[in-house]
Amino acid sequence: MEFSFSSPLLYILYFLLFFIVRQLLKPKSNRKLPPGPRTLPIIGNLHQLRGSLPHRTLKKLSDKHGPLMHLKMGERSAIIVSDARMAKIVLHNHGLAVADRSVNTVASIMTYNSLGVTFAQYGDYLTKLRQIYTLELLSPKKVRSFYNCFEDELDVFVKSIRSQVGQPMVLYEKVSTYLYATICRTIFGSVCKEREKMIKIVKRTSLLSGTPLRMEDLFPSMRVFCRFSKTLNQLRGLLQEMDGILEDIIVEREKTTEILKEAKDDEDMLSVLLRHKWYNPSGARFRITNADIKAIIFELILAATLSVADVVEWAMVEILRHPAILKKVYDEGRGICKEKKRVTGYDVEKMEYMRLCVKESTRVHPAAPLLVPRECREDFEVDGYTVPKGAWVLTNCWAIQMDPEIWPEPEKFDPERYIRNPMDFYGSNFELIPFGTGRRGCPGILYGVTNAELLLAAMFYHFDWEIADGKKPEDIDLTENFGAGCIMKYPLTLVPHLANE
């Protein structure tokens, strides 16, 4: 049998030799790491993470080893945070120490090498971008200014469902179409002629990036051998195509439209970003570039479609599975809107019960059960244990939100629990952090939740719903599929009927 230099066996032999030499030369440490399961040589604890639902696997391990747990994931150390007390200590009390982002190979490609808010490292750049997000792009005032846009696209969405009355439809696909339309309009201000191309790229990108961690992320010493991965090359090609589309849009806007120095209430997101490029109104030491703008636009499109579609689908399925809750949602929405032709954002602000349903859905089914990993910038101590510099910090928000000591009957979908315990999910209550918290919390919570609430309100106002194929609500398969987010393994298929019939 002959081997060429490209033979996988040579890669494996090289890696084993490299690993053994590195371990022999590695200085011994007296640090006391958090408890965790025993490790195996080379792979560490990877054998214990087998399975498709890591948030559930990690919860079982944390139940045994504690809410602050150490795992060895290949060559990398990972600290797993699994209860509210520990989340507050690590993410709040030591927030600056864990403010960096752990950037994997796929994320690096998709974000122009860590530009944008999600994967930028902590510092002046991230601070500036978060200010732009929270004060201008996605502020409460700005989100309200988008109501007309949301409602116009909602009319198209409702009309599309009306054309399928009595016929089965896949909810996730229908909802995603609306979300792509709204985020493109709020970014570009009008119907973008390249929208369909961008949507295809985003869908393909989300499929290719569905595996959260790749071999080269777990074993950085193997990165040189993964450079020519087919998947990574496909991602690079998609991002190059998206880059060309966005560059043309930016150049065309700068040629044909005056970039205003002062903000306007009705300006789109691209106008905000271009103003910061041209005039730097925040007075930061640097101006944002076209690369920054393209990275921001791409992350906005991804976050505003995939995560929000997850929220809507899980909320819909839980409401349908509970007839008493379903009746309250129907009655509330139809009582507030009465004979109106469309549901507005201001109507939704009055739908307190339906909004509690969305909140409870994000507790039971967070779109990201494991918050985007952070990376420790320096050693620090927690309860006598050392969280080491360079370690990944993984927060299992699903485990926190399933804690029976905080949430009675945690598996039960109970929107009314917030009447008794009115906590919110904006990051100040560490018992409920589906969108993260602190310096790395999601700056787009209000935009995403508003869109999810508006979609659900319109669907329950205009239509009655039944499960396709004659299934009963209690027969819906709730099996999860973990990838870029946590979605239903078997997409929810429903049959709409006009409400007045």
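Using the three backbone atoms N, Cα and C, a Cβ is placed for every residue, glycine included.
In this structure the noted substitutions are not present, so the sites keep their original residues.
Annotation of the mutagenesis experiment ILE109 to Val in Swiss-Prot: Reduced activity. Mapped onto three states, the DSSP output places ILE109 (mutagenesis position) in helix.
Under the three-state DSSP scheme, VAL202 (mutagenesis position) falls in the helix class. Neighbour list (VAL202 (mutagenesis position), Cβ cut-off 8 Å, at least 6 residues apart, same chain): TYR180, PHE298, ILE301, LEU302, THR305. One mutagenesis experiment catalogued in Swiss-Prot, VAL202 to Cys, is accompanied by this note: Reduced activity.
Within the same chain, residues at least six positions away from THR205 (mutagenesis position) with a Cβ under 8 Å of its Cβ are MET110, LEU235, LEU238, LEU239, MET242, LEU302. For the mutagenesis result THR205 to Val, the note given in Swiss-Prot is Slightly increased activity.
When secondary structure is read from DSSP and collapsed to three states, SER209 (mutagenesis position) falls in the coil class. Annotation of the published mutagenesis SER209 to Ala in Swiss-Prot: Reduced activity; the original residue is retained in the structure shown.
Here Swiss-Prot describes VAL372 to Phe, Ile or Leu as a published mutagenesis experiment; the accompanying note says: Reduced activity but acquired ability to convert geissoschizine to rhazimal, with a low efficiency. For VAL372 (mutagenesis position), applying a Cβ distance below 8 Å and a minimum sequence separation of six or more within one chain yields ARG101, THR118, PHE119, GLY436, ARG440.
According to Swiss-Prot, the mutagenesis experiment VAL372 to Ala, Gln or Glu carries the following note: Strongly reduced activity. The DSSP secondary structure for VAL372 (mutagenesis position) is coil.
Within 10 Å of the C-beta of CYS442 (heme binding site) there are 25 other C-beta atoms, taking all protein chains into account. In this structure, CYS442 (heme binding site) belongs to neither helix nor strand by DSSP; it is coil. Taken from Swiss-Prot, the feature heme binding site covers CYS442, and the record attributes it to similarity to another entry.
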Number of other Cβ atoms within 10 Å of the Cβ of SER209 (mutagenesis position) across all protein chains: 21
Cα-to-Cα gap, CYS442 (heme binding site) vs SER209 (mutagenesis position), nearest whole Å: 20
Those residues of the chain, 6+ apart, with a Cβ under 8 Å from that of ILE109 (mutagenesis position): LEU232, LEU235, ARG236, LEU239
